[in-house]
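Student: My structure is below; once you've seen it, I'll send some questions.
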Amino acid sequence: MPGKPKHLGVPNGRMVLAVSDGELTSTSGSQAQGEGRGSSLSIHSLPSGPSSPFSTDEQPVASWAQSFERLLQDPRGLAYFTEFLKKEFSAENVTFWQACERFQQIPASDTKQLAQEAHNIYHEFLSSQALSPVNIDRQAWLSEEVLAQPRPDMFRAQQLQIFNLMKFDSYARFVKSPLYQECLLAEAEGRPLREPGSSHLGSPDTARKKPKLKPGKSLPLGVEELGQLPLAEGRPLRKSFRREMPGGAVNSALRRESQGSLNSSASLDLGFLAFVSSKSESHRKSLGSGEGESESRPGKYCCVYLPDGTASLALARPGLTIRDMLAGICEKRGLSLPDIKVYLVGKEQKALVLDQDCTVLADQEVRLENRITFQLELVGLERVVRISAKPTKRLQEALQPILAKHGLSLDQVVLHRPGEKQLVDLENLVSSVASQTLVLDTLPDAKTREASSIPPCRSQGCLPRTQTKDSHLPPLSSSLSVEDASGSTGKRQTCDIEGLVELLNRVQSSGAHDQRGLLRKEDLVLPEFLQLPSQRPGSQEAPP
């Protein structure tokens, strides 16, 4: 006789969202002892991840979703993860990681075995002709010469990159894959897990058997027969697990920030975050619980890459600006929001406007770039400007735009701090003067050259007129040459330059006199047609 329909949901606390918050930590002193054995990535030194109210012996499959490190510590979980990577044609990543783990356990004194294993790992995964090459950055490439002096930790950097790639990219897809959902369902029903690579979970009869229900009965909400769902529709099965979690557990788990450094080829799966948000919202609507729905409804998230290389998740809540959304993250990380530029990943040409609504960044990735600001006091112009530049720029590069605006060059100015005579080297990085005030002085010869420079249009317009009035110009003396004819001294003659300036001013004045004539007080007489009748010459007052 069929009994009541069995609820297949996992009890509260047994399902943790697949957002790992484990942190790659260095090995402690006790772990690093003993002939260079062990590594910060050793499976014995991996962080345990978030604690669970249920032991891993009771619920081993559910514990796989708590952290990537806990998955690697379970041999069966590692086997299922390897099978998943085979379907994605990236099983060489976990194979390389396991090979590095075994390599680090070789004593440093056993140079023969180290050399043999290092040769095998290099030619199988890292060389240009490798049979199963792994995806690592150019900075982590190794040449074959390093095999001459093998060390237990010689592949640590490459192993770290592959570890981050699996943790932040492959692991997020594994915990929401149909393969993992089948394992969760089998564990919830008490069925034994199938061996990785086989076609069915447990007994084929139990795996394919459709639940028989009494008339008028139905399966619990969110639970359907897995075999009848297409591949893309297999995900709603997770809705039954999330339904029984406390209301704040979903939000708190989603707010966890990843503490490990991100590899350039690894990224957080934002599609999974959007799926969690949409499924949670639709599930609450189906339950018909209207109380507090607007307050507890989770929104979509934005992945924020920080300047130090780490990543964080920000809730794109409607009604908030991008500035408000990032204020909490910047305050927590000790960043000054006015000194931050925000760029969309892949579109770094133009920074985002922080006053627009943050919902435009839902399911998007943004990158924060820090800017160094300092105050620059222009003595000659009596102005104070605020300059913002990248930390990697030098002072001469940051000052170039303001100097070009005022027609100056780097050899015409000096930079120093207020009240100090010691000059600031323009080759220093901008980060060395962060939040400081600098004074920009111009050299005396720079001021002279700026005052003596005459626009070509003015000089060309007045020179032809002065050719007809040579009597007004004093003869040019031989002392007006800027440099000596022999070129031995090469020094500028300041007095001759001043004489040239006075001469050019007189040339301009002569040109104006030739055109308009000298304006005197006697010449300022109104024409007759503009004068009043009483002011006209020869006019008489009419008799009364």
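Glycine is no exception: its Cβ is also placed from the backbone N, Cα and C atoms.
None of the listed substitutions appears in this model.
Worth saying up front: this structure is predicted, and the values here are computed from it rather than measured.
Pulled from Swiss-Prot, these are the listed features:
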DOMAIN    67-184  domain 'RGS'
DOMAIN    300-371  domain 'RBD 1'
DOMAIN    373-443  domain 'RBD 2'
DOMAIN    497-519  domain 'GoLoco'
MUTAGEN   SER258 to Ala  Inhibits phosphorylation; when associated with A-494
MUTAGEN   ARG333 to Leu  Abolishes the inhibition of PDGF-mediated ERK1/ERK2 phosphorylation. Inhibits interaction with HRAS and does not colocalize with active GTP-bound form of HRAS at membranes. Does not inhibit interaction with BRAF or RAF1
MUTAGEN   HIS406 to Ala  Does not inhibit interaction and colocalization with active GTP-bound form of HRAS at membranes. Does not inhibit interaction with BRAF or RAF1
MUTAGEN   THR494 to Glu  Increases the GDI activity against GNAI1. Does not alter GTPase activity against GNAO1 or GNAI1
MUTAGEN   THR494 to Ala  Does not increase the GDI activity against GNAI1. Does not alter GTPase activity against GNAO1 or GNAI1. Inhibits phosphorylation; when associated with A-258
MUTAGEN   THR494 to Asp  Increases the GDI activity against GNAI1. Does not alter GTPase activity against GNAO1 or GNAI1
MUTAGEN   GLN508 to Leu  Inhibits the interaction with GNAI1
MUTAGEN   LEU518 to Tyr  Increases the interaction with GNAI1
MUTAGEN   VAL525 to Trp  Increases the interaction with GNAI1
MUTAGEN   PHE529 to Trp  Increases the interaction with GNAI1
Student: For ARG333 (mutagenesis position), which residues of its chain lie six or more apart in sequence with Cβ-Cβ distance below 8 Å?
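Tutor: LEU306, ASP308 - these are the non-local Cβ neighbours of ARG333 (mutagenesis position), listed in sequence order.
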Student: List nothing but the one residue from HIS406, VAL525, PHE529 whose Cβ has the fewest other Cβ atoms within 10 Å; the candidates are the mutagenesis positions.
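Tutor: Selected from the mutagenesis positions HIS406, VAL525, PHE529 on minimum Cβ neighbours within 10 Å: PHE529.
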Student: Determine, to the nearest whole angstrom, how far the Cα atom of PHE529 (mutagenesis position) is from the Cα atom of HIS406 (mutagenesis position).
Tutor: 50
Student: Between VAL525 (mutagenesis position) and HIS406 (mutagenesis position), what C-alpha distance do you get in Å?
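Tutor: Cα of VAL525 (mutagenesis position) to Cα of HIS406 (mutagenesis position) measures 44 Å after rounding.
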Student: Tell me, roughly as an integer, the mean pLDDT over the domain 'GoLoco' (497-519).
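Tutor: A mean pLDDT of 65 is what the predicted model shows over the domain 'GoLoco' (497-519).
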